[in-house]
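Colleague: Below: one structure in structure tokens.
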Amino acid sequence: MAGQPTISRFFKKAVKSELTHKQEQEVAVGNGAGSESICLDTDEEDNLSSVASTTVTNDSFPLKGSVSSKNSKNSEKTSGTSTTFNDIDFAKKLDRIMKRRSDENVEAEDDEEEGEEDFVKKKARKSPTAKLTPLDKQVKDLKMHHRDKVLVIRVGYKYKCFAEDAVTVSRILHIKLVPGKLTIDESNPQDCNHRQFAYCSFPDVRLNVHLERLVHHNLKVAVVEQAETSAIKKHDPGASKSSVFERKISNVFTKATFGVNSTFVLRGKRILGDTNSIWALSRDVHQGKVAKYSLISVNLNNGEVVYDEFEEPNLADEKLQIRIKYLQPIEVLVNTDDLPLHVAKFFKDISCPLIHKQEYDLEDHVVQAIKVMNEKIQLSPSLIRLVSKLYSHMVEYNNEQVMLIPSIYSPFASKIHMLLDPNSLQSLDIFTHDGGKGSLFWLLDHTRTSFGLRMLREWILKPLVDVHQIEERLDAIECITSEINNSIFFESLNQMLNHTPDLLRTLNRIMYGTTSRKEVYFYLKQITSFVDHFKMHQSYLSEHFKSSDGRIGKQSPLLFRLFSELNELLSTTQLPHFLTMINVSAVMEKNSDKQVMDFFNLNNYDCSEGIIKIQRESESVRSQLKEELAEIRKYLKRPYLNFRDEVDYLIEVKNSQIKDLPDDWIKVNNTKMVSRFTTPRTQKLTQKLEYYKDLLIRESELQYKEFLNKITAEYTELRKITLNLAQYDCILSLAATSCNVNYVRPTFVNGQQAIIAKNARNPIIESLDVHYVPNDIMMSPENGKINIITGPNMGGKSSYIRQVALLTIMAQIGSFVPAEEIRLSIFENVLTRIGAHDDIINGDSTFKVEMLDILHILKNCNKRSLLLLDEVGRGTGTHDGIAISYALIKYFSELSDCPLILFTTHFPMLGEIKSPLIRNYHMDYVEEQKTGEDWMSVIFLYKLKKGLTYNSYGMNVAKLARLDKDIINRAFSISEELRKESINEDALKLFSSLKRILKSDNITATDKLAKLLSLDIH
């Protein structure tokens, strides 16, 4: 072989201008057999900044990727091993080139190059003022059309960001920023000092990790992929002839769309954007007093669209905040200047960006589709405008189909649901710590599926106010509890649910076209398993479900409807047939190309003609390679010779035998013992085979999209299947909770509001393995609608009133509750004022926050409300606190339709208000005098008893907090002095009143006696 130097492909571009004519004949590895289909642009090679990091070997082992022509074999006779750098002049030239290019301060990235140089001519070194390279020009064109996005562009086996995008991404990801032009339009004054754009890069295998980090910073990120391969570009007459590969945006991600549009395996159970929604919101103010809102909210993971129109006083915005809490917006589309600053601040506080988007003209067929959809749900014109706006916004993410399905639209507010306001959700620990331990959600959640968990969350957020629906859930719980141990059908179904993936999310991803093949396979497999399960138990279903006289039909109309509909839908779906079209072994294939090409079982797939045609062409090329191998065997006289692999189709020859090989054989690489070659014919055939492989991948991708469309055609039916399974999962979850010890079915009563319970317990505290003392609840017109509860600090007052509210909410969700017996009315809302905290962000003090909560309660309560008022007035002075509390109780006690109220206080004088609606209670305790303590210690009994208590026993709490005993004794003595002063002051006031009445001369003795009797004497 020739004595020319063998060099790595990393150096080829750096030295080619200095090489001799013989050296210039060297062929790039990317042009040889087995070159990868993803390549770098040639002009990207021109942008290399340094070759100093590249290793040049001078021993007998060749550099990876080196190739040499067989034409130089005569000069290699003295060397039976690989070639070496034995040319001193060449080394000097190489050193000069390395130094010169190092001075240009441009980063070396040639390790990504794979052969795009086939399509561009060699260019001379450029000055900083030279024109942009074709790749940079392509990047600029893309960015100028997508200024609102961060572009992450594939270049070889890396993804790169350029100019201002690179600055942003490098800062967030903490990766190196290579110097260059900092703005895409070259507006930065320093840009003239550079000839390429600044950039940062990361390996393609890290794309999913970095994407999630970028969108978490509220960035809109577009992933730009190569739209053609080197093989197609070379052999396809219809391919573009430009010097760079065509690149297109393949996906656009935001925080709202990443979870549902990502094709990656997402980490953990929490999926970004799982419960979040995208809003389109408009706000109009009438006469400066009333603000009217129109809202469309879409959750892409659940495939739910919520619509709402509501009014509230300008600057109030309480209803808006409730919707923000429930729907958790992550993006909000608004018209320019549509929202005032105080409303925009609500969204800023939750890191929700406002996107100013004007209305766009939609295509005629889209307008018609929206019109047809609206015929079924009857939205107002303002809501239809928002639907159109959201549709045009979704087009960018390929999620617009969700806006055209009428069955997924639902109103936010409903007459059959109660809405818990944010205060109640927080103070009652409904979702404390995201539903973690110690919350009501944690207590009730025994769901087996992700979609069941999300539905249970909706049930808890919106308890029922329709007693018929509540009773149906309670009947279902009783039925499933008795049936589950006697039915193989239910037992097996419950086991299947334990291993069921998120069917609803996968179904929506199938509709969006973003799901992976493995995900589709497991989705079809799971639905098919449900189909088989129902087929297997048809006799049981016929006996108990298909007739309303069956056991299930009699016990639970809700379960009867659920399973009757499930049985019908599962018996008609085509998904089991679609499952037979999949090649299971290909689904499990780790090689992504093989997974794509072999995904379909062509014996069952009904659109396989295009794939089969390309496969036949590929087989023809492989046959020709076999023929070529037979010729090579004859020439080398090695009848058992085989290609080294069926990718590169290389011929392996011992180094001692290479001198007799044909001149046109091309050496690809070598070891100390053997060299590997490709012949001109095998090279052409492998390139042709690569071309057909790329065609097959392209055709398989097209067929995969058609396959997803076939599944999507059953979207409405499949969604019903999933929602019915979710509802059953929720019933199972509530049944599991209801099986706890001493849980009882609530009884609902008509007439005036009442809660009557015997030995009721706080469900959350009890579930934390704390021994909880049960208490009775007596609230009704006869037993008092207003309960004023006094007692020592830490005596259990707040726990008791929370207990009443939690039992009410659990009962109206449709769950059994912890009590021996409970009878209650239906409540339309539960309003709370519990705890003390300020709002530093809004500049509100503790007392102002307290008063704002009271105002909210006064505006929203009615006769069917349950109010929890915990120590109102504690945020201000004692006299003001007493006055406000007194005024509140008097106000409610004089209402003709007074709601049920639980009022805890440390102001015992409030219990002296006279009203037939008021009952006084206190949390019981036992006093104990201990040695060395001036104050009375208290043993809490946590039992509710009638009557008032006049001491809060704050010293006892100070002791529990382990304050120094001397400090507590001093505090007690001061407290006693103040108490005596207060008693003396009251006595003086009484004496003064007596004196004034007795000295009055202008009234009769009878009137004097009446006034004396009216004095408040204790």
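Glycine is treated like the rest: Cβ placed from N, Cα and C.
Those substitutions? Not in this structure, it's all original residues.
Annotation source Swiss-Prot lists ATP binding site at Gly791, Pro792, Asn793, Met794, Gly795, Gly796, Lys797, Ser798. Record note (Swiss-Prot), mutagenesis Gln4 to Ala: Partially functional in a mismatch repair assay; when associated with 10-AA-11. The unchanged residue is displayed. As a published mutagenesis entry, Lys158 to Ala appears in Swiss-Prot alongside the note: Alters DNA-binding activity and impairs MSH2-MSH3-mediated DNA mismatch repair; when associated with Ala-160. The mutagenesis experiment Lys160 to Ala is recorded by Swiss-Prot, whose note states: Alters DNA-binding activity and impairs MSH2-MSH3-mediated DNA mismatch repair; when associated with Ala-158. Looking at Swiss-Prot, you'll find the mutagenesis Pro203 to Ala noted as follows: No effect. Quoted from Swiss-Prot, the note on mutagenesis experiment Gln226 to Ala is: No effect. Quoting Swiss-Prot on the mutagenesis of Arg247 to Ala: Impairs MSH2-MSH3-mediated DNA mismatch repair. What Swiss-Prot says about the mutagenesis result for Gly796 to Asp is this: Defective in MMR and in NHTR.
Are these features on the surface or tucked inside, and what touches them?
Modeller: In the three-state DSSP scheme, Met794 (ATP binding site) falls into the coil class.
Of all Cβ atoms in the protein chains displayed, 20 besides its own lie within 10 Å of the Cβ of Lys158 (mutagenesis position). Mapped onto three states, the DSSP output places Lys158 (mutagenesis position) in strand.
Taken residue by residue with DSSP, Pro203 (mutagenesis position) is part of a strand.
In the three-state DSSP assignment, the secondary structure recorded for Gln226 (mutagenesis position) is strand.
Cβ-based neighbour count (10 Å, all protein chains) for Arg247 (mutagenesis position) stands at 21.
The Cβ neighbour count for Gly796 (mutagenesis position), using a 10 Å radius over every protein chain in view, is 24.
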Colleague: Select one residue from Gln226, Asn793: among these recorded positions, choose the one with the most other Cβ atoms within 10 Å of its Cβ.
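Modeller: That would be Gln226, with the highest Cβ count within 10 Å.
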Colleague: Rounded to a whole angstrom, what is the C-alpha distance between Lys160 (mutagenesis position) and Asn793 (ATP binding site)?
Modeller: 62
Colleague: Using a 10 Å cut-off on CB atoms, tell me which of the recorded positions Pro203, Gly791, Pro792, Gly795 is the least crowded.
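Modeller: Pro203, out of the recorded positions Pro203, Gly791, Pro792, Gly795, has the fewest neighbouring Cβ atoms within 10 Å.
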Colleague: At the level of the C-alpha atoms, what whole-angstrom distance separates Gly791 (ATP binding site) and Gln226 (mutagenesis position)?
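Modeller: The Cα atom of Gly791 (ATP binding site) is 73 Å away from the Cα atom of Gln226 (mutagenesis position).
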Colleague: For Gly796 (mutagenesis position), identify the closest of the mutagenesis positions Lys158, Pro203, Gln226, Arg247, judging by Cα separation.
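Modeller: In terms of Cα distance, Gly796 (mutagenesis position) lies closest to Pro203.
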Colleague: So which recorded positions out of Pro203, Gln226, Pro792, Gly795, Lys797 end up within 10 angstroms of Arg247 (mutagenesis position), measuring C-alpha to C-alpha?
Modeller: Gln226
Colleague: Within 8 Å of the centroid of the Cβ atoms of Gly791, Pro792, Asn793, Met794, Gly795, Gly796, Lys797, Ser798, which other residues of that chain place their own Cβ, given that this set defines the recorded ATP site?
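Modeller: Near the ATP site, beyond Gly791, Pro792, Asn793, Met794, Gly795, Gly796, Lys797, Ser798, sit Met923, Phe940.
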Colleague: If you measure from the Cα of Pro792 (ATP binding site), which of the mutagenesis positions Lys158, Pro203, Gln226 is the nearest?
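Modeller: Comparing Cα positions, the closest of these mutagenesis positions turns out to be Pro203.
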Colleague: Whole-number Å only: compute the distance from the Cα of Gln226 (mutagenesis position) to the Cα of Lys158 (mutagenesis position).
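Modeller: Given the Cα positions, Gln226 (mutagenesis position) is 12 Å from Lys158 (mutagenesis position).
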Colleague: Long-range same-chain neighbours of Ser798 (ATP binding site), Cβ under 8 Å, sequence gap at least 6?
Modeller: Ile834, Asp870, Thr904
Colleague: Given Lys158 (mutagenesis position) and Pro203 (mutagenesis position), what distance in Å do their CA atoms have, once rounded to a whole number?
Modeller: 4
